Amino acid sequence: MAKPLTDQEKRRQISIRGIVGVENVAELKKSFNRHLHFTLVKDRNVATTRDYYFALAHTVRDHLVGRWIRTQQHYYDKCPKRVYYLSLEFYMGRTLQNTMINLGLQNACDEAIYQLGLDIEELEEIEEDAGLGNGGLGRLAACFLDSMATLGLAAYGYGIRYEYGIFNQKIRDGWQVEEADDWLRYGNPWEKSRPEFMLPVHFYGKVEHTNTGTKWIDTQVVLALPYDTPVPGYMNNTVNTMRLWSARAPNDFNLRDFNVGDYIQAVLDRNLAENISRVLYPNDNFFEGKELRLKQEYFVVAATLQDIIRRFKASKFGSTRGAGTVFDAFPDQVAIQLNDTHPALAIPELMRIFVDIEKLPWSKAWELTQKTFAYTNHTVLPEALERWPVDLVEKLLPRHLEIIYEINQKHLDRIVALFPKDVDRLRRMSLIEEEGSKRINMAHLCIVGSHAVNGVAKIHSDIVKTKVFKDFSELEPDKFQNKTNGITPRRWLLLCNPGLAELIAEKIGEDYVKDLSQLTKLHSFLGDDVFLRELAKVKQENKLKFSQFLETEYKVKINPSSMFDVQVKRIHEYKRQLLNCLHVITMYNRIKKDPKKLFVPRTVIIGGKAAPGYHMAKMIIKLITSVADVVNNDPMVGSKLKVIFLENYRVSLAEKVIPATDLSEQISTAGTEASGTGNMKFMLNGALTIGTMDGANVEMAEEAGEENLFIFGMRIDDVAALDKKGYEAKEYYEALPELKLVIDQIDNGFFSPKQPDLFKDIINMLFYHDRFKVFADYEAYVKCQDKVSQLYMNPKAWNTMVLKNIAASGKFSSDRTIKEYAQNIWNVEPSDLKISLSNESNKVNGN
């Protein structure tokens, strides 16, 4: 028997997702039955919940394929300029519900599954997250794909089909333990392998220079097998493609020097070639110069460029003159966006193809290459910038090293001509760093090889121009742009918060889903008490639902009427989960000191993964879980304060916690977070932000008014001034009694009685080498948190501020971001055209 419906679920029945036709439901039930029997070969006596999920996924997929084929035919017929988004990460999460929403099928599927006596939410929970990313960079790529399809751009996402995505995080005895994420174990109903487009990728070997040109010979070959996943736009019949490459050994791998005794070993060694796409490197904002990682970076680039050139040659623009293709139109037909420096090898690879294979003169090849590429910078942290050792590149990609040297020589010649005696500038701007062992600076390669370089929030783009790449922006100021990040409102509002999406639609109509700037219309409801109460009711329902989820999944009971104070993101020193933790201990101490004093109840929720080799991040998790143990088991504290470490934070968990959040923690040291996108998701879902003036927080404050965020702490100039003066942590420790108490407790084993010196590394870091100045912002942070508690006691004032934030969040749609890329970088036009589903064109398409 199905569960009774909540108010929110009842309201969903009169919904912007359209009225369900009876024939639709009957069709879906038929299709579901057909797939259960003929695709899964099961009947209801032996079918499991997972079988029912797969039957539903195949049913929904049936509605995608016609649109997918028609979209590709449409592109083949019309030959629009193509956009290629190259990324080593696509953090997609789950696909089923997003597809139903974008195709307008959710209500019909809901009804069909209900009539079959099943629970659609239970089926949705079966789907594995496609965790092919670490955090913000990979999730941004996923949001961008959704927006590009919704805007009708002829766009493709290209990446790697990792067999194992970001590890699953288990917390054992308070420590993070990593487990492999075998996300493909049960199969993936959304992908289609395309063995007919399999391509060779070369490694190692040597370079041969002859009169007729340059050849890269004696290489090892690995095959790249593409898997295509459909990317549906919202209600526009456009379905674009994400193509992910999987590594396969060629059939003669290690068997060319056939030797009877080695046959079995040669077959077993095929694994070595296929390891390239085995696992995602779990580093966020940290460069690890491993050979396998460099192989991954070249693998995706080499396969993708062959594919792009094949598609270009198949189009009417790929005309031939004599023996070769004319590539003059290439940059008018192809835009390639490099998502960070990970796919930077695309620049020398395209040069290799143009010069060595297509026999173009260097100057022509370079002109085409520069016009084709654009580069997005995502971080200013020095430890995150990619610098590959020259000897490794020479071993793995000898021809590419020669090309990089040639690019660098011509680049430096230009600098010498412009700044004749400035030797230091040459050193600073070279693609090759000579200090110590020689390294290639991949960011410099990207800047020199692209026609546009962008940061991802105004403040970040300013830092990029004035500090990190100052010399380059002085040389070519017009090359540098800002494109503030955004999030897709389909996943981050309609899907994760249907109650709020409905409430908004009732007031301002449904068009905001494709034009989020329309949320400004909500300003006219600021004085509407009934609407504010409805807004609060939606939040309360989300909090209840999340509380029930925590109880079921994590066996923790929380107070659903407490303030939900949430910080969920990768664990990193610069994101300052430690500052949050110090505040938690401060609140605990205040309750203990004066238990009768009024205290606004809080549930502090912290979640995120630490890179497996990042000792300090793992210690921070252990500190949080140790503090939680003490706080949650202290009877004097009761339900006033609870601390939850949210295990295995991922996209599907974000969709649950974000709509339930009251207070969003965005507390990185000013000048360290490039943009952040979690901050935007919380804002759109009716949480208030406590944050520093960093990343996109600055623009959020600009849009909503600084008085409608809880802004605290040092600004960029203050941080610079403190650096100049010299940061002395001890001064703050001695001046602030509450801080001193907290640090002493951590230091003397109050939270680790069995091992009093457990946290000595954290204490040592905080006092002697804290690059992110936690103590410097502690006092301002705690005072700001007191203001948060004050406001929370006044629901009307709180909800008014919430509404102001939601009404101001329209700028942060990834649709707006993508329109800006389209206009200012890619030179393509978004299209409102709803692709016709009739099959008037049956031409073979170029996929």
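Yeah, the Cβs are placed from backbone N, Cα and C, and that goes for glycine too.
Original residues only.
Positions annotated as AMP binding site by Swiss-Prot: Asp43, Arg44, Asn45, Tyr76, Arg310. Its Cβ taken as reference, Arg310 (AMP binding site) is surrounded by 14 other Cβ atoms within 10 Å in the chains shown. In the three-state DSSP classification, Arg310 (AMP binding site) falls within a helix.
For Lys470 (mutagenesis position), no same-chain residue that is 6 or more apart in sequence has a Cβ closer than 8 Å to its Cβ. Among the sequence features in Swiss-Prot, the mutagenesis site Lys470 to Gln is noted as follows: Decreased glycogen phosphorylase activity.
Secondary structure from DSSP puts Lys470 (mutagenesis position) in a helix. Here Swiss-Prot describes Lys470 to Arg as a published mutagenesis experiment; the accompanying note says: Decreased acetylation; when associated with R-796.
The Cβ of Lys796 (mutagenesis position) has Asp529, Leu532 as same-chain neighbours under 8 Å, each 6 or more residues away in sequence. Taken residue by residue with DSSP, Lys796 (mutagenesis position) is part of a helix. Here Swiss-Prot describes Lys796 to Arg as a published mutagenesis experiment; the accompanying note says: Decreased acetylation; when associated with R-470.
Quoted from Swiss-Prot for the published mutagenesis Lys796 to Gln: Decreased glycogen phosphorylase activity.
For Asp43 (AMP binding site), applying a Cβ distance below 8 Å and a minimum sequence separation of six or more within one chain yields Leu36, His37.
Here Arg44 (AMP binding site) comes close to Leu36: these same-chain residues lie at least six apart in sequence, with C-beta atoms under 8 angstroms from its C-beta. Most Cβ neighbours within 10 Å, among the binding-site residues Asn45, Tyr76: Tyr76 holds that distinction in the structure as shown.
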